[in-house]
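Trainee: Structure in structure tokens, see below.
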Amino acid sequence: MLLRRRNGPCPFPLLLLLLAHCICIWPASAARDRYARQNNRQRHQDIDRDRDRDRFLYRSSSAQNRQRGGANFALGLGANGVTIPTSLEDKNKNEFVKGKICIGTKSRLSVPSNKEHHYRNLRDRYTNCTYVDGNLKLTWLPNENLDLSFLDNIREVTGYILISHVDVKKVVFPKLQIIRGRTLFSLSVEEEKYALFVTYSKMYTLEIPDLRDVLNGQVGFHNNYNLCHMRTIQWSEIVSNGTDAYYNYDFTAPERECPKCHESCTHGCWGEGPKNCQKFSKLTCSPQCAGGRCYGPKPRECCHLFCAGGCTGPTQKDCIACKNFFDEAVSKEECPPMRKYNPTTYVLETNPEGKYAYGATCVKECPGHLLRDNGACVRSCPQDKMDKGGECVPCNGPCPKTCPGVTVLHAGNIDSFRNCTVIDGNIRILDQTFSGFQDVYANYTMGPRYIPLDPERREVFSTVKEITGYLNIEGTHPQFRNLSYFRNLETIHGRQLMESMFAALAIVKSSLYSLEMRNLKQISSGSVVIQHNRDLCYVSNIRWPAIQKEPEQKVWVNENLRADLCEKNGTICSDQCNEDGCWGAGTDQCLTCKNFNFNGTCIADCGYISNAYKFDNRTCKICHPECRTCNGAGADHCQECVHVRDGQHCVSECPKNKYNDRGVCRECHATCDGCTGPKDTIGIGACTTCNLAIINNDATVKRCLLKDDKCPDGYFWEYVHPQEQGSLKPLAGRAVCRKCHPLCELCTNYGYHEQVCSKCTHYKRREQCETECPADHYTDEEQRECFQRHPECNGCTGPGADDCKSCRNFKLFDANETGPYVNSTMFNCTSKCPLEMRHVNYQYTAIGPYCAASPPRSSKITANLDVNMIFIITGAVLVPTICILCVVTYICRQKQKAKKETVKMTMALSGCEDSEPLRPSNIGANLCKLRIVKDAELRKGGVLGMGAFGRVYKGVWVPEGENVKIPVAIKELLKSTGAESSEEFLREAYIMASEEHVNLLKLLAVCMSSQMMLITQLMPLGCLLDYVRNNRDKIGSKALLNWSTQIAKGMSYLEEKRLVHRDLAARNVLVQTPSLVKITDFGLAKLLSSDSNEYKAAGGKMPIKWLALECIRNRVFTSKSDVWAFGVTIWELLTFGQRPHENIPAKDIPDLIEVGLKLEQPEICSLDIYCTLLSCWHLDAAMRPTFKQLTTVFAEFARDPGRYLAIPGDKFTRLPAYTSQDEKDLIRKLAPTTDGSEAIAKPDDYLQPKAAPGPSHRTDCTDEMPKLNRYCKDPSNKNSSTGDDERDSSAREVGVGNLRLDLPVDEDDYLMPTCQPGPNNNNNMNNPNQNNMAAVGVAAGYMDLIGVPVSVDNPEYLLNAQTLGVGESPIPTQTIGIPVMGGPGTMEVKVPMPGSEPTSSDHEYYNDTQRELQPLHRNRNTETRV
């Protein structure tokens, strides 16, 4: 009708409708606008008035909500859920149908700033929601008329339900069936945790008629004024653990009288009417249901075990709710896997029915804000995986550094984000971030006080690219003007959203002027809320949907600085930005560019950039680095090159087979292998090298040849060594043609002999070439060869004696001729005339001597005269000469004899006669330096331990006149000790000062004040035994094998110095740094004699389980016995500090070792290392390896540690770090009284400041050194019991062969001394000289029982005979340290037994000074043994 009359006059009804609109609608709209403005002003007043109240903490949740209650700032909310489609048909009528999934909240009981807006948030969050993923909190609803119908569709809550301060009279959850209780609510004052908790509410009824199951947690009701019917509910039917509900009512007024349940209700009810009767599916079941659910009372009416809250039938499809997972109307224990095994093909294949586990639901695809990992929807990837396209995939190499988010950013946690790429969680910057605050723990105890955060420290976020949760900014500070430190942030995933307004990016009431997050490309989930920022510009012009992933994501940007004021202030986008807006001022802050984008900066044209080109209509890109100008991508589009051009490409340098010719690459000569020019030689402008080259005699290259060419005539082929460093270095590893020897025309190597020279330049003589034939040769010009002439010829024309030109001796003419002729050549040469021509004729000078048949005239007389003259002349010369020589010799000998007699007379008269002959030992002088320091230079700290004659302190050495502090350990000799202890003290200093090695504890100095002190390096990390026990999970194979190698190196050094340690164990190896260990305890080390390889001890405790059998039986100690102890020490390391033979008594060890007992193979130890350890435990000492061999073996192991030790997680083990700050703290503790201005120095750097730099294992020692086992107890307390692993004074029976001995053995398997004191021991102690001279009987002890003669225990005693009171002893006749008797007799050592010393105790086995210093006495009837 309206269409037919559209051109005619308006009908009357339409006029009335228009009038009604003018009268009613417009005033209503105006009133609504006025109400909105008034409400807005009221809201600002409420926010300002409630700023302090925002921090109000309810007593059960104060610690969890200290970040400011004003977080609930929302002014509006849009629902943000995940809809999961279902394939159920309507005819199934199954109640378990998932629809919309909503995210729960975590704000507990925090008070909202605006309760009306709080109600709107709840309404928008849960409208049409059927599945709450998290907690459902219904709080602070004081208006009893509020509509709660938005709760009608909720069927399942995965967390807990909290109802607090709700005044609505009736709260109804008509379809709620199950509360899973995966997260529970708890009051801090009580231990109970609740899945349903109702408190301080004035509602009359809480109606949940379909609630069937609470899988975890309890139910509680606390101080509810009017709530009825809750006490009638049979909670054991609902709560899975079967407990009853918790009720508490503390008000003075009595509880409200509640109406009775409907008559149709068999037990309890939720409210009035039959629909609120409690339903039962557990208490009414048959016993055959085994405590599960049922759908009837009969035995066969039990629900499936996967059902929760009851069922309608016996199968998995009949469940009302699922206990584990819901998969298309079927309850399952697990979701269908994404991959399944194919038994036919034996491979894993993709499962077409596979689904992901999301909460208690199986879904085909995970929600957009979650990640896929191993068939589950997760919020973050595990440590070894990274997010790639919404799926967790293994990292290719190191994973991007991921840091956990924080509830509030403050000065205490900001440094944890340094170098982070991904923040797994949320970032919140609040007012207290910049003002500081006092932390309060969940148990209401005071936490740390955080200082205000300097805004400059926020630069740590410059490396962050992703935030998996949300970013919340609510802080103000004068310097907090922008978010430029998030300039590299690319994605906010929003896997966790703020409870108010579902915000992923929320900036409220901040002091920001601009955002400047120029690289933010996407907000995957959640809304954008930017409100009440009075100085913030630019945000209103940003097109937020361009960076939001889903269209339903909301944006609230309002009540910031007005656009006209921003424009007035000039805080507007650049003219190069398009309508999408910008993050701040500048052309690099645009979301998109109006013209062109060049590396994130907007420009008007690509021509403004010299080395850029137009990639497309919107993008400029930089030219290739080798292009100075270009017209496209790649080095082949260059218009001008930066370096050189090779064909169509610009390159940084010419390829190997080309050279640079004024910016263009030209081909090298064909024979070159790389070049700088066109020539075919080697040098500038020629080849760099070539495969084959002809060289001159001066080793310069004449020209290059091709690889397959042959050397020309006159040259030979020669290989150039790869290490060549001379003029032929460019040809190293290649070949050259070297010129033959000048005497050789054709050759195969340099030389002129037949083996290398095939043709001579001039002549050949035998096997070598000659320039010309020698005089004793003749020349064959045709063959150009020299032949040897006849021996009797002087010049010849042939090889025979008849070819001579002249003779060496005599000519022999033909016998038929009557006489020689001057020009006759018919003769032979001979060395001796024949009998028939035995006469030599010298008459003809031109002919020379020749053989003749008859003598010449007067030849006989002439011959006789010549012989006589020779004898006369010879005799006349020789006889006088001999006589003169004899006379001179006699006179010299007489003078020498007189001079000796004069010297002897002079020495006798002057008293300088030396009757003692020299006995040179050929041993060099010990020139090691021993530094002496003053007592005032030392600052002692706490006691590290005690020994038999001293204490060990940690301390600091401050050298006088120098501004330096050195951490040291100070060993101080007690004043109560005697002279013998002082001697032993100095002997230890002598040994430690004489030996210097990187793996031996270094003696720094000695203090000779009233109390003698040794100053050594301070080992900050204690002994290696404790270190491996305390850091077992952090020690890898590399560290273990490095320590083993270092111990072997230190012991190899002692072996070279002929020192026997005697007590090598892990407890006597100290740790300076995690990479450096040092062997300690030289107090028991003994120097071997130069003519002996063993040392025999007469007393002292012995670590039985660390010693070789010969040590236990005969007390014989050698370097090979140290090898046995080394094997046990390495076994301790590989077992991380286990005790050897822990369950075997020490008294049984000798017998068991003799029958083949060995330590078992450690779990992490390979067979290679264990075989090495077994070689150290050979019963025959000669079969054991040396320490030099062990050093080589373990160094080889350390090069491939993973091959020889199998430690779980080896690659992830990291030893504890040791920082310079720890060093400074230690110095502050050790020397608190110093002014602190001194610099900290390493002991090695201080003592050797000019050492050449090089690799060194020395590091700073700045930590406290644990107690050394060597100094365990106060030696003055002789009755004390140690009670530890190092000592045990109880005696034990030890077996040696078939002999059983009752010997004292301590708990650490140390064999106690067996010698007993003589009856006059006390007197001898008071008079050592008398004791030394007296003969003391040998007491019956261990050494006597086994029949081994007692040996010299202290050879160094002979060095100090006067000190020890042996004044009458003859001077030793051998080297220092080698005890030798001065007469024909022998020597016997008689040692007193322990017990005669009143101060002796079990812990003195390291400092057994009385036994070690016993004087030696001579006995002519005994034999010397060393």
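Cβ atoms are placed via backbone N, Cα and C, with glycine included.
Sharing the features that Swiss-Prot gives for it:
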| type | residues | note |
| --- | --- | --- |
| ACT_SITE | D1063 | active site, proton acceptor |
| BINDING | L944, G945, M946, G947, A948, F949, G950, R951, V952, K971 | ATP binding site |
| DOMAIN | 938-1198 | domain 'Protein kinase' |
| MUTAGEN | Y131 to A | Increased binding to spitz; when associated with A-131; A-358 and S-369 |
| MUTAGEN | Y341 to E | In dim-arm; Does not form dimers even in the presence of spitz; when associated with A-342; D-344; E-346; A-347 and D-348 |
| MUTAGEN | T344 to D | >D: In dim-arm; Does not form dimers even in the presence of spitz; when associated with E-341; A-342; E-346; A-347 and D-348 |
| MUTAGEN | Y346 to E | In dim-arm; Does not form dimers even in the presence of spitz; when associated with E-341; A-342; D-344; A-347 and D-348 |
| MUTAGEN | V347 to A | In dim-arm; Does not form dimers even in the presence of Spitz; when associated with E-341; A-342; D-344; E-346 and D-348 |
| MUTAGEN | H649 to A | In tether; No effect on binding to spitz; when associated with A-646 and A-658 |
| MUTAGEN | C793 to R | In EGFR-ELP-1 |
| MUTAGEN | G1156 to S | In EGFR-2C82 |
| MUTAGEN | P1162 to L | In EGFR-1F26 |
| MUTAGEN | Y1204 to F | Weak interaction with EGFRAP; when associated with F-1095; F-1218; F-1246; F-1271; F-1310; F-1342. Very weak interaction with EGFRAP; when associated with F-1095; F-1218; F-1246; F-1271; F-1310; F-1342 and 1405-F-F-1406 |
| MUTAGEN | Y1310 to F | Weak interaction with EGFRAP; when associated with F-1095; F-1204; F-1218; F-1246; F-1271; F-1342. Very weak interaction with EGFRAP; when associated with F-1095; F-1204; F-1218; F-1246; F-1271; F-1342 and 1405-F-F-1406 |
| MUTAGEN | Y1357 to F | No effect on interaction with EGFRAP. Decreased interaction with EGFRAP; when associated with 1405-F-F-1406. Very weak interaction with EGFRAP; when associated with F-1095; F-1204; F-1218; F-1246; F-1271; F-1310 |
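Could you place these features in context, so I can see how deep they sit and what lies close by?
Mentor: Secondary structure at D1063 (active site, proton acceptor), as computed by DSSP, is coil.
In three-state terms derived from DSSP, G950 (ATP binding site) belongs to an extended strand segment.
Model confidence over the domain 'Protein kinase' (938-1198) stands at 85, taken as the mean pLDDT rounded to a whole number.
Of all the Cβ atoms in the protein chains shown, 24 others lie within 10 Å of the Cβ of Y131 (mutagenesis position).
Classification of Y341 (mutagenesis position) by DSSP places it within a strand. Note on Y341 (mutagenesis position): other Cβ atoms within 10 Å of its Cβ, all shown chains, come to 12.
There are 6 other Cβ atoms within 10 Å of the Cβ belonging to T344 (mutagenesis position).
Long-range Cβ contacts of Y346 (mutagenesis position) within its own chain (separation 6+, distance under 8 Å) are none.
In the shown protein chains, 9 other C-beta atoms lie within 10 A of the C-beta of V347 (mutagenesis position).
Over all protein chains present, the Cβ of H649 (mutagenesis position) has 17 other Cβ atoms lying within 10 Å. Under the DSSP three-state reduction, H649 (mutagenesis position) is assigned to strand.
In three-state terms derived from DSSP, C793 (mutagenesis position) belongs to an extended strand segment. The C-beta environment of C793 (mutagenesis position), restricted to residues of the same chain at least 6 apart in sequence and closer than 8 Å, consists of A801, D803, C804, K805, S806, C807, R808, C829.
All protein chains shown were included, and the count of other CB atoms within 10 Å of the CB of G1156 (mutagenesis position) stands at 8.
Shown in sequence order, W1131, L1134, T1135, Y1170 are the residues of the chain, 6+ apart in sequence, with a C-beta less than 8 angstroms from the C-beta of P1162 (mutagenesis position).
Annotation note: Y1204 (mutagenesis position) sits in a helical segment as assigned by DSSP.
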Trainee: Nearest to Y1204 (mutagenesis position) by Cα distance: which of the recorded positions Y131, T344, V347, H649, G950 is it?
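Mentor: Sorting the recorded positions by distance from Y1204 (mutagenesis position), the top entry is V347.
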Trainee: Near Y341 (mutagenesis position), which recorded positions out of V347, D1063, G1156 have their CA within 10 Å?
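Mentor: Near Y341 (mutagenesis position), where near means Cα within 10 Å, the recorded positions are V347.
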Trainee: Per DSSP, to which secondary structure element type does Y131 (mutagenesis position) belong, with helix, strand and coil as the options?
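Mentor: Note: Y131 (mutagenesis position) is in a strand by DSSP.
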Trainee: Out of Y131, T344, V347, H649, D1063, the recorded positions in the record, which is closest to M946 (ATP binding site) when you go by Cα distance?
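Mentor: Checking each of Y131, T344, V347, H649, D1063 against M946 (ATP binding site), the shortest Cα distance is to D1063.
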Trainee: Between L944 (ATP binding site) and V347 (mutagenesis position), what C-alpha distance do you get in Å?
Mentor: 64
Trainee: Cα-Cα separation of D1063 (active site, proton acceptor) and G950 (ATP binding site), in Å?
Mentor: 20
Trainee: What does the structure give for the C-alpha distance between H649 (mutagenesis position) and V347 (mutagenesis position)? Integer Å is fine.
Mentor: 49
Trainee: Enter the number of other CB atoms within 10 angstroms of the CB of M946 (ATP binding site).
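Mentor: Counting Cβ neighbours of M946 (ATP binding site) within 10 Å gives 21.
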